[in-house]
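Variant annotation in Swiss-Prot: M10 to R, described as In strain: Isolate R-29-Nadin; the structure shown retains the original residue. Listed in Swiss-Prot is the natural variant L52 to P, annotated as follows: In strain: Isolate R-29-Nadin. The note that Swiss-Prot attaches to the natural variant I61 to V is: In strain: Isolate R29-106. According to Swiss-Prot, the naturally occurring change R69 to P is described as follows: In strain: Isolate R29-106. Among the natural variants in Swiss-Prot, G86 to E has the note: In strain: Isolate R29-106. The residue drawn here is the original one.
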Amino acid sequence: MPGPWVAMIMLPQPKESFGGKPIGWLFWNTCKGPRRDCPHCCCPICSWHCQLCFLQKNLGINYGSGPRRRGTRGKGRRIRRTASGGDQRREADSQRSFTNMDQ
């Protein structure tokens with residue numbers, strides 16, 4: 001299993017801020033193994049716990065799966081009728097077809 005590691009991210013800054021020197025962020029990963037036991041707290045110490053915590057808690061970036069979306073209506077599902085307007089329309093259509101057959 002992989003042990004703790006340290007990652008440093010260097011970000012360039014404009015010349016006006018901090019004397020034009022790049023800012024480095026240091027991440028300590030104390031999570032051991034593929035399963036991460038990160039704290040659920042969002043305090044400043046826990047949000048800088050590892051790179052994953054920083055992205056999710058500080059920046060709000062979550063690459064995990066979102067909520068499941070429902071699919072579109074399939075052919076087998078019933079469509080609900082509204083009131084009795086549809087029935088009246090069917091009766092009128094059936095009466096028209098009978099009058100056309102008589103002629």
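The backbone N, Cα and C atoms fix where each Cβ goes, and this holds for glycine too.
The variant positions L52, I61 differ in how many other CB atoms lie within 10 Å of their CB, and the one with the most is L52. In the three-state DSSP classification, L52 (variant position) falls within a helix.
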